[in-house]
Amino acid sequence: MKQHFPLKDIQQEKRIYRGRIFFAVGLVIICLLVLASRYAYLQIFHYDEFSTASDKNRIRLQPLPPARGYIYDRNGVLLADNYPVFTATLSKADVENVDTVIEQLQPILELTQEDVDRFKSRIKTARKTERVAIKLNLTETNIAKFSEVKYKFPGVRIETQMTRYYPHGDLFAHVIGYVGRINDKELKSIDKDLYAGTNLIGKIGVEKSYEDLLHGTPGYESVEADAHSNILRHLGRKDPTRGNDLYLSLDYGLQVVASQQLAGRRGAIVAIDPRTGEILALVSSPSFNPNLFVTGINHKDYSSLRDNIDQPLYNRAVQGVYPPGSTIKPMEAMGGLHYGIVDWATAISDPGYFHLPGDSHKFRDWKKTGHGIVNMHKAIIMSCDTYFYILANQMGIDQMNQWMRQFGFGQKTGVDLPSESEGLYPNPEWKMRTRKSKWMKGETISVSIGQGAFTATPLQLAMATAITANHGSHVVPHVLRATHGAKPFTVRNAPDGKINFNGTDEDWVKMREAMIDVIQSGTGRGIRTPLYQIAGKTGTAQVKSIAQGKRYNEAALSERQLDHGLFVGFAPADKPEIAIAVIWENGRHGGSAAQLAKPVFDYWLLTRKKNPIRPANHQVNGGLMTAGIKPGELPSGNESASSTPATSAPTSAAASTPQATPTRPATNEVDE
């Protein structure tokens with residue numbers, strides 16, 4: 001049977017085909033229009049915006065941390081140096097999961113939990129492309145282990161950064177201080193742009209006081225990097241500005257000598273140029289090695305320092321407060337002249353004690369049998385307590401307080417070191433405010449000989465002595481002598497005023513002569529010398545109170561219950577170049593403290609001019625980088641002196657800070 005097939009409708013098929021073509025062409029045109037509009041959006045209307053965003057993905061600004069300024073002594077001896085260390089770093093832009101990377105790096109870089117916590121704290125506030133230190137001061141073993149698995153951590157780099165090094169170890173620790181890693185509290189207060197790429201900041205001492213000068217200004221380098229943070233091109237840079245170099249008023253040789261005197265002892269020595277207020281030496285013993293703190297002290301070392309009964313971290317010279325004992329008698333005597341209560345001829349008969357009218361309690365002199373007929377000159381020479389009991393009773397605590405504050409007691413000196421203590425010059429208002437009780441007249445008597453609640457720092461005693469040497473002119477103590485660098489800074493060396501004194505200049509001369517006689521024939525006669533004249537005053541401060549009627553029995557006391565020995569003085573007496581304050585904790589009496597001051601005077605006035613102590617050559621006017629020396633290759637601070645007198649600072653002396661109980665003074669048979 002024959003099949004029949006319908007004929008094709010050619011026209012209809014053409015229409016269908018043509019429609020499909022038009023649809024396809026239209027679809028292509030629409031797609032092209034979408035692409036063209038998107039292209040116009042990106043490349044024409046928002047070109048600048050997206051071009052910048054694109055560049056940010058491949059062009060980065062890397063901070064260039066500034067080199068920290070060096071610190072020198074007055075003669076150019078290098079006290080604080082910079083040294084390169086290897087540091088592991090990363091940025092948030094380089095890794096997908098920061099926590100995972102850090103966890104994987106812990107066994108490789110031997111990260112402690114403290115390292116991890118510090119890194120996480122810093123990375124939180126860092127910019128996305130800012131590189132943050134994971135660990136400072138990597139060892140060769142750390143670097144070798146990381147090199148083997150480096151391919152697993154494309155965003156982690158080993159970089160060279162500068163860190164701090166103190167070539168003289170514990171010798172200047174309490175003055176210079178140290179730098180340490182920036183902590184959470186500091187992160188909130190610093191200018192993050194100014195500290196970009198920086199891990200260290202001044203913590204105590206000069207490093208903290210002059211952080212703004214020492215730190216410098218960071219620079220930046222523009223680089224092109226790929227997705228793995230590998231640098232492809234260096235596009236340009238702005239160099240950092242290094243911090244200012246600081247030249248301190250301290251003298252290396254004098255610091256060595258002063259430190260030697262306190263080796264194995266607890267105490268402090270402060271030496272000042274009374275003409276300018278420049279601090280020539282400042283020693284607190286025992287001391288510590290500041291290098292332990294720079295890249296992070298471990299728990300064991302810190303616990304050893306913190307829990308040490310001798311408190312090596314405690315700056316006795318600036319923070320330590322002690323009863324000043326008889327060292328303040330020259331200043332107090334000048335107050336008697338100021339108020340017209342006594343003159344140089346005023347004399348008393350000293351039976352060895354004093355009692356207030358209507359009170360049977362005896363305030364005893366240190367010399368049980370008394371000093372006989374005593375005028376002001378003899379009272380200073382023999383350190384007659386009874387004379388000052390009578391003077392204080394006539395002067396009264398209010399006038400005493402007003403007068404003694406002019407010498408700086410009970411207030412900060414304004415020294416350019418942090419954490420200075422005010423000490424305390426007690427008065428009725430203070431007692432009512434703090435103890436809710438009235439002032440007793442017997443307390444005035446105790447204060448008159450530097451006991452009771454009266455406390456002062458060694459720095460305050462040195463300043464009061466400098467004011468006495470200056471005939472009342474006041475200078476501000478300071479350790480900064482000069483700076484060199486991009487940041488201007490003016491150091492003041494001129495006297496900033498004079499105390500209000502109603503007497504004459506001749507009165508100051510007579511006081512100087514009395515203090516000279518203290519050394520020639522009085523309680524300080526153990527340090528007299530024909531080579532120059534010293535004007536001084538000894539002092540003894542009770543640590544353990546003694547009941548009325550009881551004798552001071554040294555044999556019955558422990559070593560830490562023995563009296564403190566103090567000494568203040570200046571020399572040459574007629575044209576003072578140096579004023580000194582010494583506190584020897586539990587040193588028994590002021591004569592012992594004077595023995596510690598004598599070598600300091602000798603070095604400054606004699607030895608320094610002929611045979612000054614200098615450290616090894618590579619520690620003068622340069623850095624470890626210049627000398628090509630690693631910290632481990634340096635001798636310790638104790639081995640660096642090249643002259644024979646006084647070889648070192650103390651490394652582990654003994655000391656706590658016992659305070660004298662504020663009670664009525666009792667008999668003390670020890671010669672002050």
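Cβ from N, Cα, C; glycine included.
The Cβ of Ser326 (active site, acyl-ester intermediate) has 28 neighbouring Cβ atoms from other residues within 10 Å, across all protein chains displayed. According to Swiss-Prot, the feature active site, acyl-ester intermediate maps to Ser326.
Per Swiss-Prot, Zn(2+) binding site is recorded for Asp350, Asp365, His371, Cys384. Within 10 Å of the C-beta of Asp365 (mutagenesis position) there are 27 other C-beta atoms, taking all protein chains into account.
The annotation that Swiss-Prot gives for the mutagenesis experiment Asp350 to Ala reads: Decreased zinc-binding. Decreased structural stability. Loss of short-rod shape coincident with increased cell width. No effect on binding to fluorescent beta-lactam bocillin. Lower minimum inhibitory concentration (MIC) to the beta-lactams sulbactam and piperacillin-tazobactam compared to wild-type. Non-local contacts of Asp350 (mutagenesis position) by the CB criterion (under 8 A, 6+ apart in sequence, same chain) comprise Asp365, Gly370, His371, Gly372, Ile373, Val374, Cys384, Thr386, Tyr387. According to DSSP, Asp350 (mutagenesis position) is assigned to a strand segment.
One mutagenesis experiment catalogued in Swiss-Prot, Asp365 to Ala, is accompanied by this note: Decreased zinc-binding. Decreased structural stability. Loss of short-rod shape coincident with increased cell width. No effect on binding to fluorescent beta-lactam bocillin. Lower minimum inhibitory concentration (MIC) to the beta-lactams sulbactam and piperacillin-tazobactam compared to wild-type.
In Swiss-Prot, a mutagenesis experiment is listed as His371 to Ala, annotated with the note Decreased zinc-binding. Decreased structural stability. Loss of short-rod shape coincident with increased cell width. No effect on binding to fluorescent beta-lactam bocillin. Lower minimum inhibitory concentration (MIC) to the beta-lactams sulbactam and piperacillin-tazobactam compared to wild-type. In the three-state DSSP classification, His371 (mutagenesis position) falls within coil. Residue environment of His371 (mutagenesis position) contains 22 other Cβ atoms, counted within 10 Å of its Cβ in all protein chains.
Quoted from Swiss-Prot for the published mutagenesis Cys384 to Ala: Nearly complete loss of zinc-binding. Decreased structural stability. Loss of short-rod shape coincident with increased cell width. No effect on binding to fluorescent beta-lactam bocillin. Lower minimum inhibitory concentration (MIC) to the beta-lactams sulbactam and piperacillin-tazobactam compared to wild-type.
Take the mean position of the Cβ atoms of Asp350, Asp365, His371, Cys384, the recorded Zn(2+) site; other residues of that chain with a Cβ within 8 Å of it are Gly352, Lys367, Gly370, Gly372, Val374, Ala379, Met382, Asp385, Thr386, Tyr387. For Cys384 (mutagenesis position), the number of other Cβ atoms no farther than 10 Å from its own Cβ, over all displayed protein chains, is 28.
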